[in-house]
Amino acid sequence: MPGLAAASPAPPEAQEKKPLKPCCACPETKKARDACIIEKGEEHCGHLIEAHKECMRALGFKI
């Protein structure tokens, strides 16, 4: 049937590109932030927490 071709799913390349999840964004700042919080406590890591928030915002996350 000729009408079915138009209803077929997108090519595999388009399906593989999924939106970035917050857990996977900014791994460098996330790792530094988490290590600081574990070692020193959250109250001593404000600069790393803010750096991670800025990175997330730059990627379009609303934090």
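Cβ atoms are placed via backbone N, Cα and C, with glycine included.
No substitution from the list is modelled in this structure, which keeps its original residues.
Keep in mind that what you see is a predicted model, and the values were worked out from it rather than measured.
For reference, Swiss-Prot has these:
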type	residues	note
MUTAGEN	K18 to R	Abolished acetylation by KAT8, leading to decreased assembly of the mitochondrial respiratory chain complex IV (CIV); when asociated with R-30
MUTAGEN	K18 to Q	Mimics acetylation, leading to increased assembly of the mitochondrial respiratory chain complex IV (CIV); when asociated with Q-30
MUTAGEN	C23 to G	Significant reduction of copper binding; when associated with G-24 and G-26
DOMAIN	23-63	domain 'CHCH'
BINDING	C23, C24	Cu cation binding site
MUTAGEN	C24 to G	Significant reduction of copper binding; when associated with G-23 and G-26
MUTAGEN	C26 to G	Significant reduction of copper binding; when associated with G-23 and G-24
MUTAGEN	K30 to R	Abolished acetylation by KAT8, leading to decreased assembly of the mitochondrial respiratory chain complex IV (CIV); when asociated with R-18
MUTAGEN	K30 to Q	Mimics acetylation, leading to increased assembly of the mitochondrial respiratory chain complex IV (CIV); when asociated with Q-18
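Structure coloured by features recorded in Swiss-Prot.
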| residue | record | Cβ contacts under 8 Å, 6 or more apart |
| --- | --- | --- |
| K18 | mutagenesis position | none |
| C23 | mutagenesis position | none |
| C24 | mutagenesis position | none |
| C26 | mutagenesis position | H52, C55, M56, L59 |
| K30 | mutagenesis position | H52 |
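Sorting each residue of the domain 'CHCH' (23-63) by its DSSP state yields 32 helix, 0 strand, 9 coil. In the predicted structure, the domain 'CHCH' (23-63) carries a mean pLDDT of 98.
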